[in-house]
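Note sheet for the following structure.
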Amino acid sequence: MKKLANYLWVEKVGDLYVFSMTPELQDDIGTVGYVEFVSPDEVKVDDEIVSIEASKTVIDVQTPLSGTIIERNTKAEEEPTILNSEKPEENWLFKLDDVDKEAFLALPEA
């Protein structure tokens, strides 16, 4: 598992790379009230993926890896507070495929 600063986990699960919010980010932003996925399926490093509005701030999450978005947590658009959950199966943001393995390995360890 990789960790970007204090805000994003990246975990390789099978052939996919799952991106989720860290507990630090959840604490920093407060209760999530609005989520909008803004990216196309094909993304490059630093592309904005999702915009999150929470009680303490608004953030735009960018991807540290290039690849193809296979799945977005669209349930979070309907029920944004699930991103405040401690459960990984609820607080994930998106899943990438076609990722350069070396680029993933170069990310900081969690």
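Using N, Cα and C of the backbone, Cβ positions are placed for all residues, glycine too.
Don't expect the noted substitutions in this model, because it carries the original residues.
Swiss-Prot lists 10-97 with the feature domain 'Lipoyl-binding'.
DSSP assigns Glu53 (mutagenesis position) to a strand. In Swiss-Prot, the entry for mutagenesis Glu53 to Gln states: Decrease in lipoylation. The structure shown retains the original residue.
Looking at Swiss-Prot, you'll find the mutagenesis Lys56 to Arg noted as follows: Loss of lipoylation. Sequence-distant contacts of Lys56 (mutagenesis position), defined by Cβ-Cβ distance under 8 angstroms and a gap of at least six in the same chain, are Asp28, Ile29, Gly30.
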Can you tell me the mean pLDDT for the domain 'Lipoyl-binding' (10-97)? 95
